[in-house]
Amino acid sequence: MPRNQGFSDPEYSAEYSAEYSVSLPSDPDRGVGRTHEISVRNSGSCLCLPRFMRLTFVPESLENLYQTYFKRQRHETLLVLVVFAALFDCYVVVMCAVVFSSDKLAPLMVAGFGLVLDIILFVLCKKGLLPDRVSRKVVPYLLWLLISAQIFSYLGLNFSRAHAASDTVGWQAFFVFSFFITLPLSLSPIVIISVVSCVVHTLVLGVTVAQQQQDELEGMQLLREILANVFLYLCAIIVGIMSYYMADRKHRKAFLEARQSLEVKMNLEEQSQQQENLMLSILPKHVADEMLKDMKKDESQKDQQQFNTMYMYRHENVSILFADIVGFTQLSSACSAQELVKLLNELFARFDKLAAKYHQLRIKILGDCYYCICGLPDYREDHAVCSILMGLAMVEAISYVREKTKTGVDMRVGVHTGTVLGGVLGQKRWQYDVWSTDVTVANKMEAGGIPGRVHISQSTMDCLKGEFDVEPGDGGSRCDYLDEKGIETYLIIASKPEVKKTAQNGLNGSAVPNGAPASSKPSSPALIETKEPNGSAHASGSTSEEAEEQEAQADNPSFPNPRRRLRLQDLADRVVDASEDEHELNQLLNEALLERESAQVVKKRNTFLLTMRFMDPEMETRYSVEKEKQSGAAFSCSCVVLFCTAMVEILIDPWLMTNYVTFVVGEVLLLILTICSMAAIFPRSFPKKLVAFSSWIDRTRWARNTWAMLAIFILVMANVVDMLSCLQYYMGPYNMTAGMELDGGCMENPKYYNYVAVLSLIATIMLVQVSHMVKLTLMLLVTGAVTALNLYAWCPVFDEYDHKRFQEKDSPMVALEKMQVLATPGLNGTDSRLPLVPSKYSMTVMMFVMMLSFYYFSRHVEKLARTLFLWKIEVHDQKERVYEMRRWNEALVTNMLPEHVARHFLGSKKRDEELYSQSYDEIGVMFASLPNFADFYTEESINNGGIECLRFLNEIISDFDSLLDNPKFRVITKIKTIGSTYMAASGVTPDVNTNGFTSSSKEEKSDKERWQHLADLADFALAMKDTLTNINNQSFNNFMLRIGMNKGGVLAGVIGARKPHYDIWGNTVNVASRMESTGVMGNIQVVEETQVILREYGFRFVRRGPIFVKGKGELLTFFLKGRDRPAAFPNGSSVTLPHQVVDNP
């Protein structure tokens, strides 16, 4: 049983392992733990071949796909073989027409009929008029039979009077080799039909010629000639097999590159799509598109901007919904922090589904508050109706939490209609938000509402057109802001029947009585997948409603709808369906290969007609560099050709010593060239200097061409020297008269020296490292040298050969007539009385026809090589474009979520109820607000409806963000901005135990090392104050920061897997928020525990005293005033503040 050999097998040579080492990509960052590898098994049906030449892909399905691809690629070369056959028919027609007589009519008609068949077959195959099965299964064998019939017809009809063992042997060897390079069949059938053709041809010639022999001496000569024929055929078969192997190896490499490129492209597209979906779940598409456009600008364009880019847009006539959980404090007391976050995650995931169904754009989640907007970014006439239906559904959904927790929690919902300014502020941790007076009103509508009811304003009421029953809301009695503004409010009672009809038309019938969607009622208690403190996930169940989600995606165009595609992650995970996935991937690969094969990529790229070189010099240079380098197999073919050439010449003329000398010298020289060419392929087996020299030849075009020319020159010179030596040996002592007897040697059958020249043409074709123009030059060298010898130096030899052949084979009267003809100048072939064209001309024409055929094939191979190169370039460019888009999307995503969190959500599709969370024991939290910005903000026309005020706030927040680029603040993470409040935390890193400093556990560190990040956070707060001072000095404003800080443990995580919102929760966060809200402008307020730690780092404090904090009672607080010792920054420098004005001395 054959051994299954992978890429790392030491017996598998470096050449092949390098070319087939295609380990398909895995992405460790995305949690893909499996790599897709394709192994190559050294097995096959043609067991007579060496083991390393029997290549088969594993699995079998991939091998079958490759065989289809390979035969499809070879199908076009089938047309090349048809052209070869047509050229042979043209040759026969010319040879018969030149010396036309009655006995030439039969071969002439057969050749003409064959030529017509070749043309018809060419048209049918070229136009694709034949069924695919016939074209691939029948036509190759039909063409083989047609060519064989033409050769035997020419042999039997044209040489009927004087058969010789060398008749049509050159053409037979030519077509045998052509079968290997053109037929779209597996290697085994080609070997079989080639052997059958050669055996039949040899038997026919042997039997026919043997019947004409007159003595035993002629029988020995016939045996040597038959053996010479065998060596010619053997050479054609061996070199043909090597050619097939080299083509197979090249196509396997191209096939694997195509498969790898497809998987990489699919991988990149999938990741890019995931990033885009994640991005669009956080940001509206119009904002994300604008951000991507700006990110692609070069730095010079960005430097010309006077202000930081702000993505802010005005949206009028939208409905704003605020919803708050009533009784959240009671709920917090009944649950641990992690249980509370789980519960919120599940509840808000339900809200996100409802938001998708009712065309809402969720804006933010602020603790237990959820707010969204309808009519943004795309305007809807029924925005108010949708928002109210959303509110009713949320009230219904909270009943599940009430039943599960046995608490009195409820939802208080407020809706207001008006104008908002929507966008993002700052340069880091982007979150979409809205600002306007109407947003404030909507917030107050929620605050002044009643639990379990939907509270709406007069402006929302005006948009309902009486579609809901309402009652007075009396919101002013519960909210001073509403009372001061004189806003009339209402409470929704129930929907009228018309609303159901509207819901059915606009929401696809998703509403039920009381306005609550049926899907909001839980079918079973939901169990949540969460991450433990070590970051590992565990799943305890799911109630993800996939059908509802798909319906919501179909109903809401703004909801991210991922494209249907084959997911590589699923390929890695779904073990049960592995074979089905492999089939699907192979099908996609086949479609991709068909698509690129049908594209005329070479025609699209400007190339010169004659040379086929690219008109673009840079493209031509790239092609030259990437062109297939020297192949050991190609130079090995030259060695095989020279060996068979020597055997043929020795068999024909065993007494000529020059044959032996040229063989030994030529083989030594060719072995030197072969070893030098293989040193770069097997660097471990050769000295370093030789490897370096071989590599230099590979890299240099002119050196490669020179090396190839040397090989062909050696073959040509060996043949030329042997021909001239033979001529001198046999022609010198004798006087050339018609009646002279010759003693064998080249004089008996000089055609064989032309046949070995055909082998030199075959060796030229095998030089894959040179262009078709170089091959044409070398083939002209071979053909020109043989032509010169045939027509000049060897002219007497061929004349004597024809003279003796016709004299011996015919009757005395016919022989006398032919001798008279041969003795006249009519030997040039123009005299119609000659039975055959003189051998010196027929052999010369044969060489030119074969050279022309091989040149046509070389152009085809060159075109194929350039096509493969362009495919590779296009795939590379396509991957670069996808990668570039992925890079920008990734930059956006990681600017909205921490990198380790984004990586988690890009790994695979998450359920809405799935929770990502991590616990941290020792972190710092900071809130920094601009209390007097509210006085600065106005929506007057002079401020462009408030946009210019927000532009100034954007500059402030952007400058705060730019501080985070300093390496000193690498452990500080911006959490979010809430209006004009900036929230950040320190030590929130993926590693729970180390907080990102070292790999050692916290038990191994001192308190000062463990809390260094808290000191950095305090430095960051001081830097923010300095930054704001610089801004005030330049803008003549007097903004002041009110900052609160605290330290302790938190739970960090993401609520909503499909629309992720990253935040931190816990008592530490609550206290930090209270430190800010109860603080004093211009100061940083901390509690006593935080003050004790920060004192160790040289920070100065002033005692404020006990203050009352809601939910905590009285707390002793301190104001941080500065630092005695300056912070140690890299290179001893201090923080470079944005907008800092440096006075020059």
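Here the Cβ of each residue, glycine as well, is placed from N, Cα and C on the backbone.
Original residues only.
Among the mutagenesis entries in Swiss-Prot is MET279 to Ile, noted as: In Jll; dominant allele that increases enzyme activity, and decreases fasting insulin levels, fasting leptin levels, weight gain and fat accumulation when mice are kept on a high fat diet. Sequence-distant contacts of MET279 (mutagenesis position), defined as residues of its own chain at least six apart whose C-beta falls under 8 angstroms from its C-beta, comprise ALA288, ASN889, LEU892, VAL893, MET896.
Per Swiss-Prot, the feature Mg(2+) 1 binding site maps to ASP324, ASP368. Around the Cβ of ASP368 (Mg(2+) 1 binding site), the number of neighbouring Cβ atoms within 10 Å comes to 19. Secondary structure at ASP368 (Mg(2+) 1 binding site), as computed by DSSP, is coil.
If you take the C-beta of ASP324 (Mg(2+) 1 binding site) and look for same-chain residues 6 or more apart in sequence within under 8 angstroms, you find ASP368, CYS369, TYR370, MET411, ARG412, GLU446, ALA447. Per Swiss-Prot, Mg(2+) 2 binding site is recorded for ASP324, ILE325, ASP368.
Under 8 Å, Cβ to Cβ, and six or more positions away along its own chain, LEU366 (ATP binding site) finds ILE978. The ATP binding site annotation in Swiss-Prot covers 324-329, 366-368, ARG412, LYS976, 1063-1065, 1070-1074, LYS1110.
Cβ contacts within 10 Å of ARG412 (ATP binding site), excluding its own Cβ and spanning all protein chains shown: 26.
The Cβ centroid of ASP324, ILE325, ASP368 marks the Mg(2+) 2 site; residues of that chain outside this set whose Cβ lies within 8 Å of it are ALA323, VAL326, PHE328, GLY367, CYS369, TYR370, MET411, ARG412, given in sequence order. According to DSSP, ILE1064 (ATP binding site) is assigned to a strand segment.
ILE325 (Mg(2+) 2 binding site) and VAL1071 (ATP binding site) are 20 Å apart (CA-CA, integer value). ARG1074 (ATP binding site) falls within a helix when secondary structure is assigned with DSSP. Using a 10 Å radius centred on the Cβ of VAL1071 (ATP binding site) and all shown protein chains, the other Cβ atoms total 23.
Note: ARG1074 (ATP binding site) has non-local neighbours GLY1044, VAL1109, LYS1110, GLY1111, LYS1112, i.e. same-chain residues 6+ apart with C-beta under 8 A of its own C-beta.
Comparing ILE1064 (ATP binding site) with ILE325 (Mg(2+) 2 binding site), their Cα atoms are 18 Å apart once rounded. For the recorded site, ASP324 (Mg(2+) 1 binding site), the DSSP three-state label reads strand.
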